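What follows is a set of notes on a single structure, which appears directly below.
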Amino acid sequence: MAKRSRGPGRRCLLALVLFCAWGTLAVVAQKPGAGCPSRCLCFRTTVRCMHLLLEAVPAVAPQTSILDLRFNRIREIQPGAFRRLRNLNTLLLNNNQIKRIPSGAFEDLENLKYLYLYKNEIQSIDRQAFKGLASLEQLYLHFNQIETLDPDSFQHLPKLERLFLHNNRITHLVPGTFNHLESMKRLRLDSNTLHCDCEILWLADLLKTYAESGNAQAAAICEYPRRIQGRSVATITPEELNCERPRITSEPQDADVTSGNTVYFTCRAEGNPKPEIIWLRNNNELSMKTDSRLNLLDDGTLMIQNTQETDQGIYQCMAKNVAGEVKTQEVTLRYFGSPARPTFVIQPQNTEVLVGESVTLECSATGHPPPRISWTRGDRTPLPVDPRVNITPSGGLYIQNVVQGDSGEYACSATNNIDSVHATAFIIVQALPQFTVTPQDRVVIEGQTVDFQCEAKGNPPPVIAWTKGGSQLSVDRRHLVLSSGTLRISGVALHDQGQYECQAVNIIGSQKVVAHLTVQPRVTPVFASIPSDTTVEVGANVQLPCSSQGEPEPAITWNKDGVQVTESGKFHISPEGFLTINDVGPADAGRYECVARNTIGSASVSMVLSVNVPDVSRNGDPFVATSIVEAIATVDRAINSTRTHLFDSRPRSPNDLLALFRYPRDPYTVEQARAGEIFERTLQLIQEHVQHGLMVDLNGTSYHYNDLVSPQYLNLIANLSGCTAHRRVNNCSDMCFHQKYRTHDGTCNNLQHPMWGASLTAFERLLKSVYENGFNTPRGINPHRLYNGHALPMPRLVSTTLIGTETVTPDEQFTHMLMQWGQFLDHDLDSTVVALSQARFSDGQHCSNVCSNDPPCFSVMIPPNDSRARSGARCMFFVRSSPVCGSGMTSLLMNSVYPREQINQLTSYIDASNVYGSTEHEARSIRDLASHRGLLRQGIVQRSGKPLLPFATGPPTECMRDENESPIPCFLAGDHRANEQLGLTSMHTLWFREHNRIATELLKLNPHWDGDTIYYETRKIVGAEIQHITYQHWLPKILGEVGMRTLGEYHGYDPGINAGIFNAFATAAFRFGHTLVNPLLYRLDENFQPIAQDHLPLHKAFFSPFRIVNEGGIDPLLRGLFGVAGKMRVPSQLLNTELTERLFSMAHTVALDLAAINIQRGRDHGIPPYHDYRVYCNLSAAHTFEDLKNEIKNPEIREKLKRLYGSTLNIDLFPALVVEDLVPGSRLGPTLMCLLSTQFKRLRDGDRLWYENPGVFSPAQLTQIKQTSLARILCDNADNITRVQSDVFRVAEFPHGYGSCDEIPRVDLRVWQDCCEDCRTRGQFNAFSYHFRGRRSLEFSYQEDKPTKKTRPRKIPSVGRQGEHLSNSTSAFSTRSDASGTNDFREFVLEMQKTITDLRTQIKKLESRLSTTECVDAGGESHANNTKWKKDACTICECKDGQVTCFVEACPPATCAVPVNIPGACCPVCLQKRAEEKP
């Protein structure tokens, strides 16, 4: 009983729980703006309204995805009942009382997939009932009362997979009812009363198709006739239903009519079921409903009443039933009236046809007289005489056995004596895919990238699809199908091994081809043979064995003392890795390292090579004395001849212009270059004497230079040539100076290696040099010599074939300032000293006249088919760079011949040497030493109140090449190339003004500082600004994100890093900037519109400082740099023709070619080929030109390289670097990015005085330095630039992208204020605080410059005298360390009293000097205060308070074609006009 009593209680409790749950669920669904229908169950996006006796569809929330309305009393669905329910996925309407489905019943249900309508009372379905259900997959209509279906009922359901129509009352189905259901998988028509007669045969064919494909299941059972009741519709045949195809019993005949008559075309047919008669005119079905003149009689006859001209044409009768169709012969209705021009009755239509089939293009026309039909190709060319091509009697074009060549346009012409008309159509020949490139079996190493090439043709063009083992490829980033059809698998893994299938698919069919991939595991390199320590005699050849094994096959490289060895006349590396050294000399002694490297890892082994130099005489020893005398004489004669030619007249050709531009101005540089030339010329003369005496040819690469002369004679040659006399001995003892400031020549930056990065030292090498003879002969100097089976191409041919372009693509991101900063920076880093002579040493003839390769000439030959050759030019002027004495030897004895090295005239550091010079001599020439304010010299003052650079003095310069343009000389700056082009000159003007601006501010903040202190502090700030702009603003745009990651963050100074510029950087890599140069220098006014003088072609901007003076100053040029897009480097658009065809051009002369010069300079410097740098940068070795496709994707460029060089091992470095595809986000290719990131990392990390190195600047000062931007420099130092973009390297739209200069952050120089209690001696280079540290190394970095040492300290020199400096008193004290402290102090006091007396004397002298207001001009002549004098015809100078200010007259544009200079007059005049003005 107890158990029984608990039952009802439990049931009540359960009901209560369910009730609560129902309420809770209903509440859950009631979100703001989306109420749940009354009594419905709502949970999230599901709404269930079952068993609620609903008679209409309730309103539900738009986010509803499942709507359940089963078991209600809904009788009809109103159009729009489900509007806005775009998220609905499932709709359940079964078990209701719906009788019909109207049009638009399910509007807006575009995402509905499942629709349940079974067990209703549906009798009819509108043909548009299911329109809009594009996503519907399942439709359930079974157990209804449907009797008929419109054939278009299901045409709007492309994704329908399941359709249930069983248990309805369907008796007949119209053909085509299920035609559009391409995705059908299951169709049920069973349990209907299907009448299986001839009209249902279409359904039988459909069901058979389903069964054969296996993609769909279908059920349909015959109910009638009784004899086949219960049979599947799919099994019935036309024969058992007695169905007969139509057959024609009476055919129509041709007819001729006139206007307004009636014509009859007879057509009778029989068949079962009775066929339907359809009439066609010109292959188009006639509609009896649209034209009342047309009538179809009961027997099938066509009657046309009131005939018109438009009725003429080709008629045909078609009889059709479910068993088939048949057509009568074509008949013609001809219409006759008055003479009429031809009109087409049938125009040809575009027709698709398969290869091998036949095709007919119908064409007929009427007219009076009847027109003649003819056919041609679409371009009016006649049809080919081919038995396959015929014209039918009715005028159609018939082609049988169609081939692919028949594809194209055809024209039908109808002609009578009134007119002719034409109509065209295309025959589109469709063909199965055919493979043109098939994939090959590949064997690769794990981790590599493999390409399976697969290409096919066909019509339509096929699509390439790849599978592996019949299955789809893995969906990951490693598998990529390129647009060409190639399958690329990156980072191949072992499980990628297997069979791959390439399928070419089009609408006609598909073809398949297979390839197999075999993956081998990776193996770290293991040495098979290793070298051992070896001793050889000088002059011998030695082979060092080294080979290794591994997977992938390791690449063998050799290093000597940290520099990679490359293939040359000196070194040869065999395929297995053995290193052969030819003509071993003492310079070859050292440690050699063999490195085996693959993608898995690397292994290395080293050995020591010792060279034994026997004390025996050599063949060249007897000729040393005569050769050195002859060498000195011939070199000096050639140099003097060149000097006379260049400096005693104006430049007459681009050759003169280039030579004058590159000629070193510093006397020390000239002497050092001269010594190197004499040293090398002596060896060449000795070689010639030995060769003549032995009567053998020693000019090949097999000649042993170390057998030429004995070591003691080699040292004698070095002494007599002047090499040892100009060997610098640096002095870095003045640590008070060197810890704070840079020397001008870059010495003592690295205190462990003081010459690292110094000016006038040899370029560094990443790879060993490559010379034909291993010593000094460039590659390609012998045009008949083969390299890897091919001759090297002429540099000019490479330029015209590969590099030069007239097309320029603007850079969408960066301005032309990106290029200009790169050039300005380059002139801070490197400048090669070229030969001092333009004439060959052997006979003194000019290099451009003889076109030979005799030293120092190395002419750029012009190919026979070149445009310049047609004008008679044989070569372009080129002389070799001057060699370093002994080629980089640093010991006191030169006992071996070293490969030729070149001189970097500048300091390697980013230290603003382009502003201040790279030697003490250069620095003093541009300083304003008279004012004692630490300023740089300034030139004429413009209307803006800001000065230009001072003019250079001396003989005629490159800027005065055309006396008809202007007599204005070159500007003087820290780098002698400042006048090369006007954009560069503008940058030099900016930074010279920036120095003077900062120096003026520092003097205001620290009036107690002397001129030297202000100068060096300002120079330090300016150098830091250039460093910051370069690394923070410019380099990220050049290197991109990838390159900046390679460069890495700054972690402090590393004294073990040599910051020197490596030769390949200066000669090839950093010359990539030439590809960024625009052919125009834009000049814009303050509204960023062209100035009156317009933009300037680049060839008119070379050496033209007069344009800055006379044509608006520097502002228009600067706006043209930051206001105009730069040139984008496109692999097919490299150097514009202003640089390759008009470089330094002058009237009636052959201009130079910068691209050809770059290539020739690389060979001159022994730069290894591109392939060696690929290996250095860890790129794959390129044995074929196809191996370059990852870095040079353009096949046309690879083909050009192949035609030019023949072998990848021959490609010069510069052209290869500039044709590499850009790494995304950068302006460099991968090899170029490697080289630049390597160099800039060394420049930063190997610079002890780098601005970010702790202690160089105080934290507060460093914070201010980091406010620097080039935009701020422009605002502060341009003439009147007031609006710029914040980043002048990025393209901005004017005016919206430009802001006021007031918004650009500036450097606050107040943090440089020297806060001191007694400032009388602070900041004085000659003050007491500096006395004890001495200034010996400041002025005398080299031992030979130091005056003779005296036993007593010298007197403090006069401020005005040069060449005298304080002695280092600390060294004097150290020699008396054993004296007592009392004596030391007494001597100290006596010395201090003497120092004070000397200082007073100097102050009196200085006051006396400053009290005079006379001026001394550049010629040493004195002028009284407030006097004026003419310096030349155009320049008037004035003496004002001891300062000389000169003004240059600006000449107006000449009004005649040929103005003439008159002696004593500044501006050219027009003589003709003067003559006219005379009475």
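Note that Cβ sites are derived from N, Cα and C of the backbone, with glycine treated the same way.
Feature annotations, reproduced from Swiss-Prot:
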DOMAIN    27-63  domain 'LRRNT'
DOMAIN    192-244  domain 'LRRCT'
DOMAIN    342-428  domain 'Ig-like C2-type 2'
MUTAGEN   GLN823 to Ala  Loss of bromide oxidation. Loss of tubulogenesis. Does not induce angiogenesis
BINDING   ASP828, THR907, TYR909, ASP911, SER913  Ca(2+) binding site
MUTAGEN   CYS1316 to Ser  Does not affect protein homooligomerization. Loss of protein homooligomerization; when associated with S-1315 and S-1319
MUTAGEN   CYS1319 to Ser  Does not affect protein homooligomerization. Loss of protein homooligomerization; when associated with S-1315 and S-1316
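Here the features listed in Swiss-Prot are placed on the structure.
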| residue | record | Cβ within 10 Å |
| --- | --- | --- |
| GLN823 | mutagenesis position | 20 |
| ASP828 | Ca(2+) binding site | 25 |
| THR907 | Ca(2+) binding site | 31 |
| TYR909 | Ca(2+) binding site | 30 |
| ASP911 | Ca(2+) binding site | 28 |
| SER913 | Ca(2+) binding site | 29 |
Cα-to-Cα gap, TYR909 (Ca(2+) binding site) vs GLN823 (mutagenesis position), nearest whole Å: 15
Per DSSP, three-state class assigned to SER913 (Ca(2+) binding site): helix
Rounded Cα separation (Å) that holds between ASP911 (Ca(2+) binding site) and GLN823 (mutagenesis position): 15
Alpha-carbon distance [SER913 (Ca(2+) binding site); GLN823 (mutagenesis position)] in Å: 14
Confidence summary (mean pLDDT) of the domain 'LRRNT' (27-63): 81
Residues close to Ca(2+) site centre defined by ASP828, THR907, TYR909, ASP911, SER913, Cβ within 8 Å: ARG742, GLY746, LEU829, LEU906, SER908, ILE910, ALA912, ASN914, SER918, GLY1023
Composition by DSSP (helix, strand, coil) of residues within the domain 'Ig-like C2-type 2' (342-428): 3 helix, 47 strand, 37 coil
DSSP-derived helix, strand and coil totals, residue by residue, for the domain 'LRRCT' (192-244): 25 helix, 11 strand, 17 coil
